[in-house]
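Report on the structure given below.
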Amino acid sequence: MSKCRKTPVQQLASPASFSPDILADIFELFAKNFSYGKPLNNEWQLPDPSEIFTCDHTELNAFLDLKNSLNEVKNLLSDKKLDEWHEHTAFTNKAGKIISHVRKSVNAELCTQAWCKFHEILCSFPLIPQEAFQNGKLNSLHLCEAPGAFIASLNHYLKSHRFPCHWSWVANTLNPYHEANDDLMMIMDDRLIANTLHWWYFGPDNTGDIMTLKFLTGLQNFISSMATVHLVTADGSFDCQGNPGEQEALVSSLHYCEVVTALTTLGNGGSFVLKMFTMFEHCSINLMYLLNCCFDQVHVFKPATSKAGNSEVYVVCLHYKGREAIHPLLSKMTLNFGTEMKRKALFPHHVIPDSFLKRHEECCVFFHKYQLETISENIRLFECMGKAEQEKLNNLRDCAIQYFMQKFQLKHLSRNNWLVKKSSIGCSTNTKWFGQRNKYFKTYNERKMLEALSWKDKVAKGYFNSWAEEHGVYHPGQSSILEGTASNLECHLWHILEGKKLPKVKCSPFCNGEILKTLNEAIEKSLGGAFNLDSKFRPKQQYSCSCHVFSEELIFSELCSLTECLQDEQVVVPSNQIKCLLVGFSTLRNIKMHIPLEVRLLESAELTTFSCSLLHDGDPTYQRLFLDCLLHSLRELHTGDVMILPVLSCFTRFMAGLIFVLHSCFRFITFVCPTSSDPLRTCAVLLCVGYQDLPNPVFRYLQSVNELLSTLLNSDSPQQVLQFVPMEVLLKGALLDFLWDLNAAIAKRHLHFIIQREREEIINSLQLQN
């Protein structure tokens, strides 16, 4: 059978072939829509700007009763194992088979639940203004968009229906590559982002956080080439599993900033789609009133492909009245932009008409009823599900697929019409990030108990044993070798990216997120976040990591072995003796073994004495020192030479960029870890074999980076250099794999030491008590 032959899509029965009760359930599933409708007396009007942000929030009993009754039912889920509950609700989800069917049958790009949800919205409401079709140009802005499924869905809709307009888009999300961003706040999937980076705006600080006024100003400049924005979407949220009952309040500031951004950027007559959750709180009531006053039509819609048991809804706003109509109010709203806006209510309670509150309550009751019924039914079926119920669910799921395809008339789209026709990146971080959040496999109650434990209790109970004890010796030359060939580095296309100084390194595209998170917790809880090794650790010499340390002899032996391998594959043997440049390792210079290398030392005592902290290799002082040593080293090297270079870690884009440069000018790079028994100091070295020369333009570019680093440090600037090699380059497969291996070895070695130290202190403490 030919590998190119496509798997046939399963032919499904038409909806008419299902029983009336199945059809009735599916009709209801696709009919969760509430339209506000405005009173004829036109009493829904915005208040005078002088009245906004003057009063405290006033919660209303009718809405609080709805919130409390919903949370009572949600609390019944607290003792359920999340993996078991998710597996159960995946089966009871009537729309659960739609996504995979759509992906196969119409060749949908980035076909996720969000893709299908947005397609339902596109096909249910006239989101795209007629003006866009008349002028032949559509501009859209997508806020909090990761991973990009709304964009992919819109592309499919436009291309498959052959709408006569040229489409331009700009997107924003929390930058998955920014080291100070918390992965709990992000969707760690960069399949689309990595291949379309030029269309993503991460703001002046490069974080992607929309909740700052500087971001809003920068975004307006970024989209200034668009004559008008016809459509804005905002799909923002973050992980609320630590406090699911307060999801609405936790995301209220984000919703406010999304709304203000949309009202500031959207053109007259445009459309806005906003993801919200429950709308019981006063802050949500205010936002809904604002939107009803700013748009001709407001609908609240729950797509069939949105899981029926959650609170998610989409507010669909049509025919924007324009910035001019609300200019005085909008100007004042931007002054309260940010995370602290919820301290005062947007509107005083008395300015919101009773007719709006009544209509809004009807909306909340409408969706509250459906959610309550779904959760209660899922609990009942979780405890006992018979064969008849399983068969009915299977029929419902099959009927939902057919109804979806028939109702929305989805069409096949060839890959030539995708946003990313062929990925230019061999391996984005997406494949590595999936499946790493093992906290999902605990019940809510278990997670809360774990959060309540002190750091020492967690160590004593062995919660981190797997990270510490799986840390074995990394043998260089066996698996982690980065092979390079002389290549033309297009550094004229690169640019230096500055941003706000990193307070700490919370995430990295070059490391397993769980390992980094655990290491940071260990440093923060055990060592106070940052420390001085001279004062804190030298008096406690009994604390040393028990794992094997590579001796100087083994390091040189490995280096010689790699050098010989390289010489064996070379046609022309270098006429001069190969030089080995040691950076910062004065002890290696006096090694008593015969090696066929001319050993030279580039002294840099500071480079090896940097210690592990919450900043890791994000410290600008360390980065400047490392780059300075690298530039001095490159001046000393000739073709075929080798180098031993100590490295603290490579979590940041800056350090990954330097490893990429090394990768391009050496035939082989591998690493050795650990090389030191000193606690939490630099414990890894790079073995760089077969120097191939660095082009002068690249060397000069690195010099300019170094000069900027020095300028920023000497002026005590709040900025630092975040990146100087494009992410598209850093995400290439071989380099990414190497960095993951290197960082895992370093992080686990530090974890091993910290946890071993804590265990010894716990044991000593218990012995003293006895």
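For all residues, glycine too, the Cβ spot is worked out from N, Cα and C.
Other Cβ atoms within 10 Å of the Cβ of K74 (mutagenesis position), summed over all protein chains shown, number 18. For the published mutagenesis K74 to A, Swiss-Prot gives the following note: Strongly reduces mRNA cap binding and catalytic activity of the enzyme.
The annotation that Swiss-Prot gives for the mutagenesis experiment S78 to A reads: Only mildly affects mRNA cap binding and catalytic activity of the enzyme.
A mutagenesis experiment is reported in Swiss-Prot for this position, H86 to A, and the note states: Only mildly affects mRNA cap binding and catalytic activity of the enzyme. H86 (mutagenesis position) has a Cβ environment of 13 other Cβ atoms inside 10 Å.
Per Swiss-Prot, domain 'Adrift-type SAM-dependent 2'-O-MTase' is recorded for 109-322, and the stated evidence type is sequence analysis.
The DSSP secondary structure for Q113 (mutagenesis position) is helix. Counting only residues at least six positions away in the same chain, the Cβ atoms of I99, A149, T305, S306, K307 sit under 8 Å from the Cβ of Q113 (mutagenesis position). Here Swiss-Prot describes Q113 to A as a published mutagenesis experiment; the accompanying note says: Only mildly affects mRNA cap binding and catalytic activity of the enzyme.
Around K117 (mutagenesis position), a 10 Å sphere centred on its CB holds 25 further CB atoms from the protein chains shown. For the mutagenesis experiment K117 to A, the note given by Swiss-Prot reads: Abolishes catalytic activity.
Among the features that Swiss-Prot reports, active site is placed at K117 (among others).
Feature annotation from Swiss-Prot assigns S-adenosyl-L-methionine binding site to G148, W167, D235; the stated evidence is sequence analysis. Sequence-distant contacts of D235 (mutagenesis position), defined by Cβ-Cβ distance under 8 angstroms and a gap of at least six in the same chain, are A114, H142, L143, C144, E145, F150, K275.
Under its mutagenesis annotations, Swiss-Prot gives D235 to A the following note: Abolishes catalytic activity.
Quoting Swiss-Prot on the mutagenesis of K275 to A: Abolishes catalytic activity. Under DSSP, K275 (mutagenesis position) is assigned to a strand (E or B) in the three-state scheme.
A 10 Å cutoff on Cβ-Cβ distances gives K275 (mutagenesis position) a total of 23 other Cβ atoms nearby, all chains included. Look at Swiss-Prot and you will find K275 tagged as active site, proton acceptor, backed by sequence analysis.
Look at W167 (S-adenosyl-L-methionine binding site): DSSP puts it in a strand. Within 10 Å of S78 (mutagenesis position), judged by CA to CA distance, lies none of the recorded positions H86, K117, G148, W167. Across the structure, W167 (S-adenosyl-L-methionine binding site) and K117 (mutagenesis position) are spaced 21 Å apart at their Cα atoms. Note on proximity: among K74, K117, G148, the recorded positions of the record, the Cα nearest H86 (mutagenesis position) is that of K74. When averaged over the domain 'Adrift-type SAM-dependent 2'-O-MTase' (109-322), pLDDT in the model lands at 93. Long-range Cβ neighbours of G148 (S-adenosyl-L-methionine binding site) (same chain, at least 6 residues apart, Cβ-Cβ under 8 Å): L110, H142, A171, R191, L192, I193, T196, L419. Taking only the Cα positions, the spacing between K117 (mutagenesis position) and K74 (mutagenesis position) is 24 angstrom.
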